Each structure stands twice: as structure tokens, then as C-alpha cells.
Amino acid sequence: MAAATWSWLLAPFLLLHWASAGAGGGAGGSGAGLSGPAVFTSSFLVRFRRGVDNSFAHDVADKYGFDNLGPLVGADGHEYHFKHRTLPHARSRRSLTHTRALKSHPAVHTAVQQPGFKRVKRGLRPAVPAIHGMKFDLKVGEGNRIDEEPTDPYFPMQWYLKNTGQNGGKVRLDLNVQAAWAQGITGKNVTTAIMDDGVDYMHPDLKFNYNAEASYDFSSNDPFPYPRYTDDWFNSHGTRCAGEVAAARDNGICGVGVAYDSKIAGIRMLDQPYMTDLIEANSMGHEPHKIHIYSASWGPTDDGKTVDGPRNATMRAIVQGVNEGRNGLGNIYVWASGDGGEEDDCNCDGYAASMWTISINSAINDGQNAHYDESCSSTLASTFSNGAKDPNTGVATTDLYGKCTTTHSGTSAAAPEAAGVFALALEANPQLTWRDIQHLTVLTSKRNSLFDAKNRFHWTMNGVGLEFNHLFGFGVLDAGAMVTLSKQWHSVPPRYHCEAGELTQPQAIVMGRSLFWEIKTDACKGTDTEVNYLEHVQAVISANASRRGDLELFLTSPMGTKSMILSRRANDDDHRDGFTKWPFMTTHSWGEYPQGTWKLEARFNSPQTRHGNLLEWSLVLHGTKEAPYRTLHPSSPHSKLAIVKKAHEDKKMK
């Protein structure tokens, strides 16, 4: 496994530096998603000496036996994706002949053959798929009122929309969507892109909510992201996710989507032998002004030993999306936190652990975590996956061949539910920024009845009174509460990135003892990047160990909030690469004051003797200079908003 290396989340100037450096060779490291030797695809990144139009790039591609698949997002016409017509999709050696041919053109600055890597769908697959034919309801066409329950035949099985205790579930442990629907909010004028293995846009429960203009197939390079049918139904994943968001209401077919009047776009990008940086980048930057939300139920391999994340072009596309998408309000990227269970940590997944994405975990219908849930300090909130008592009490949604299923599961099922809730919030207030959505998530998510089945992680209160859990983030999404608060929301103040300090003198981590490092900071006080109220915190760390999986890391804020930023991963037997500038992220100090002493603790958790070194640590604080909720008026003195706002006001008076 290559070294786990990323600096991509540090600060805008680093991202700009990488953007200028281009997207050719990966993010400096990991390849951890690959098994075995390196793989090279038939895709090439071609960087021109000047910005060129698509016609010019097409002529260059054609001259050397390539197809031009178009410009890269954010490259201003300097970079294009070429695919060779005869090279195999994957080979173990670079094709130097084709690289040299491209570089021989006087307008080409460089050409880089793209490495391939694995990305996996996050969803359990039942041994026998529970696929059902369509069921039609006698009430179709009666014009049901919005305050009545949906008549869709699978709605009674959609316990995550309305939990009445079905199959041993906890009554009212659900997304509280009916409270949003009752306000007339159903997702109108919002489009969610399902980045997956395709969407069956001819499904009768989806076809009227399908946004063809915002859809594309990056696996086959055409505008028709239809799934490739296989005998094992594996390519049903995207269609199932789409139904969770926007399945139509009261049409007698399957169930109903969380935001049933919203639109879905299909972005087919998972169905090829190997992923490339260019496919990911173009998917995440596709039609950013037509698409509001991108939902991703996939990521690096959840094997408990992979450390991997987005490469350069992909990271650039995400950053451009949050900065420029939706006409400057920012696209919302929703990510499934991972299905590696207690043997994995989603802070080792650079997609889920990114501050630009919203990482969503899952709970089952009685409130406990699913056995496949990963824990990490970067998870912001949770929704729901399969039920506890009955393996068939999964998520009821659309499936291939115009059919329905009740067995969709994994954190794959959780992310689209969150996307649907965010679509409701965006209808309620179309001016919400990507950061507003994150703040609303923190303030309106509920602890409810969520608990850790193995009693490892308890609910803890941070320094400004916000409860969080290492598994569930700030709780389960509450659609009704989010819509209500969205209507009165005022956008949060500008966000700043403060490089708060660094330690670069290596020190040994001794078995049986914790190593403590401290950084005292004024959080850039008096500068243009002053941070007084936290959002995300990153500990950018380099370390090595005789067995990386036995290393644990903790970060404690000046207000005393302790985040486990890396837990033990029993399957990770790496002893060579360790971590190189890996940005471990925590949301647990949200709203806190960053001034003071931050403590990093490193220790081994193993019955065997281990040794290693903490090589360097940089602390990066992200947040606002001004109090984020100063213009809002809480509806209840017991709400999270009221609690945090009072904490901020009390601090200001001292």
C-alpha cells in the first residue's frame, strides 16, 4: 500500500497550488484502494500549454488515435481527458509510446496515463434479492391532500419515514418527514445527482422526477446513465438510492421518496473495472448549476486497512463545487460514511472525512448502530438503514426492471435519505449555502433513541452544549425541524482557515504510555484569518508504526472536548508507510472557541509490543470570526440553537 498522503484539505492556497500543478499523478499517495501491482488505464490527462477549445483538443486526440472525452472541471481549457481507442482498459505497465506521441505535439505540455483504482458500493447484498413486482393502489388519482399519509403500497414498510414500531422498531424513531411535508415542503425545484452505477430512469416511480439535462454516463461517455443489467442484480444500487430521494407519491407504485417532488439526475460512473481521477472529477463537477446535491454511496474499500481518498482533479472539482456551484451558494456533497464496521475508521476515508462533504452514518429501527457502521470524528449526522429484528426490514425503494425492494441497506441507504432531507431544506430556503446546510444539520439533528449496541461510544457534550456521539455525529436528521429553521435562517458569516501551529520534531511513541503534544494558539487573532467560532478542525499528521492499525490518536480542544481522530483498526498491518500529512478531521468541537492549548495524544492499543514515531503535527482551524447565530431568534429556550447562542453570548460578555 502506498503512503497515505494528502494535504488537500488544509487551506485554499494549498488547493490553488494543486490546481495549478494539475491533476495528473494522484494525490501523492495512497493507492491503497488497489490490490496487487499498479494498474494503468487507457485514459490520459493531456495538459495543453494554453487554453484550447474542444474542437482543437478533438483534432489532437484524433491525430494520435485517441477520443477526446472533454475538458476537466476547473482547468480553464488547459486539461482534457483523452481515451485511447485500442489500448486495453487496464494493464500493468505504462504505455510510453502513446505518452511520447501526445507530448510530441507542440501545443501539449504534458500527458499522463491515468492509474486505475478501486471504488466500492456501500451496501450489503442479501443472498437472495427480495425483488417484488409493482403493487397498485386503488386510491391512485384521488388527489390526496398533503396532510394525509401517502397511499403508496410500500409506505407502511418505510419505517424510516414513519416509525410506528414495525418489526420491533422504536416508535417515532424516524426522519420526521411528515412534519416537513405538512408545511408544503416536498423538494420542489431541487435536483439531487445519484453518482453511482446508473439510474433506471424509465422506472414508473422515477421517470416523472428524472432530470435528463443534468444526467450523464461517464462510464460509457453518453447522456444515458442507464444501468448495465447483470445476472446478480449488482447494478441496482443507484436505482435504489434514487428511489429513496425522489420516488413519486400516491401513484400506487413502490414507496415514496423523502423529497418526492424533487428531481433526480443519474451520473453513471461506478460501472467499469477501475476508477480514474478523471472520471471522479468530471462526475463531481457535472452541471454544478443544475444540480444542487450530489449523493455518493461508495468510497475506498472498507477492509479496515485501506487509507485512501480523492486524487487531485477530484479534489479540485469538489472545492470548485462548494465555492462556485449553485451560482455561488455551493453544491452539497453527501457521503456514506462506510461499511467497515468496528474494524475500520472513516477518518481513513478521505471522501467521508473531508470538510467539504457531509458524512452520514446509519442507525437501525430500534436505535442502535448497524453492525457494519464505522465510527469516526468526521461524521456529521445519521439517518437509517436496515431494521434490527427482520433482515428483510431494510429500506423499501425502487429496483431494476420497474420493480421494488425492501432489502436496500448499508450506509449506502443512509446517504440518499440525508440528500432527500437537504432537498427539503433547499426548497424551504433556496438561498442556503453549503455551510448553512452543515450548520442546520448540527443544530436540528436529534439524539433521539440512538445508542451504541456494544457500549463503546457514549453521548458527550462539547464546550458549547452540543451533544455528539463518535458513531452518530450530532444525531439523526429531523426533516421537520430542519425545514422550520431553514425558513428563518440567515446565512452564516464568512469562513476562515487558520493555520494555528505545528510541531515538527519527531518523537517516539512508547508502548504502554501515551505521547502528548501540545499547541497553544490564539487562533490567528488580529489577522485576516481570525477564527473565534469553530466548524471543522484538522490535525494534519505524519506518523509511522510497526503496526499502523494499533495506533490510536486523540485530539482535545481548549474547552476540553476529546475527539478520537483515529481508532484501532485490527486489519491494518501496515508497517512501512504510516501516515504522511494525513488530515484527520473532527466536527465534535463545532461552535467552540479555539483559543488556548490543543492536545494531541498518540498511543498503541495492542497486547503485543509496538513502536513508532509521531513525526509532525499541524493544527488547522476552520470557522468564523463573528458569532454564526447572532441574527437568529430561537423558537425554544431548550433548542440547540438557543443553547449554543447563549454560550456564545456568555463568552462574549466575559
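Heads up, the Cβ atoms here are built off N, Cα and C, so glycines get one too.
Features reported for this protein in Swiss-Prot:
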DOMAIN    158-483  domain 'Peptidase S8'
ACT_SITE  H237  active site, charge relay system
MUTAGEN   C254 to Y  In amonC254Y: Partial embryonic lethality and defective larval growth with no pupariation or survival to adulthood
MUTAGEN   G367 to V  In amonG367V: Partial embryonic lethality and defective larval growth with no pupariation or survival to adulthood
ACT_SITE  S412  active site, charge relay system
MUTAGEN   G473 to R  In amonG473R: Partial embryonic lethality and defective larval growth with no pupariation or survival to adulthood
DOMAIN    491-627  domain 'P/Homo B'
MUTAGEN   S557 to L  In amonS557L1 and amonS557L2: Partial embryonic lethality and defective larval growth with no pupariation or survival to adulthood
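Spatially, by CA atoms, the recorded positions C254, G367, S412, S557 include one closest to H237 (active site, charge relay system), and that is S412.
Note: the domain 'P/Homo B' (491-627) comprises 3 helix, 73 strand, 61 coil (DSSP; helix = H, G, I, strand = E, B). The Cα atom of G367 (mutagenesis position) lies nearest to that of G473, taking the recorded positions C254, S412, G473, S557 as the candidates.
Averaged over the domain 'P/Homo B' (491-627), the predicted model has a pLDDT of 98. Least packed by the Cβ count within 10 Å, out of the mutagenesis positions G367, G473, is G367. When secondary structure is read from DSSP and collapsed to three states, C254 (mutagenesis position) falls in the coil class. Within 10 Å of the Cβ of S412 (active site, charge relay system) there are 27 other Cβ atoms, across all protein chains. For H237 (active site, charge relay system), other Cβ atoms within 10 Å of its Cβ number 27. Here the candidates are the recorded positions S412, G473, S557. The one whose C-alpha lies nearest to that of C254 (mutagenesis position) is S412. Note on C254 (mutagenesis position): other Cβ atoms within 10 Å of its Cβ, all shown chains, come to 31. Of all Cβ atoms in the protein chains displayed, 23 besides its own lie within 10 Å of the Cβ of S557 (mutagenesis position).
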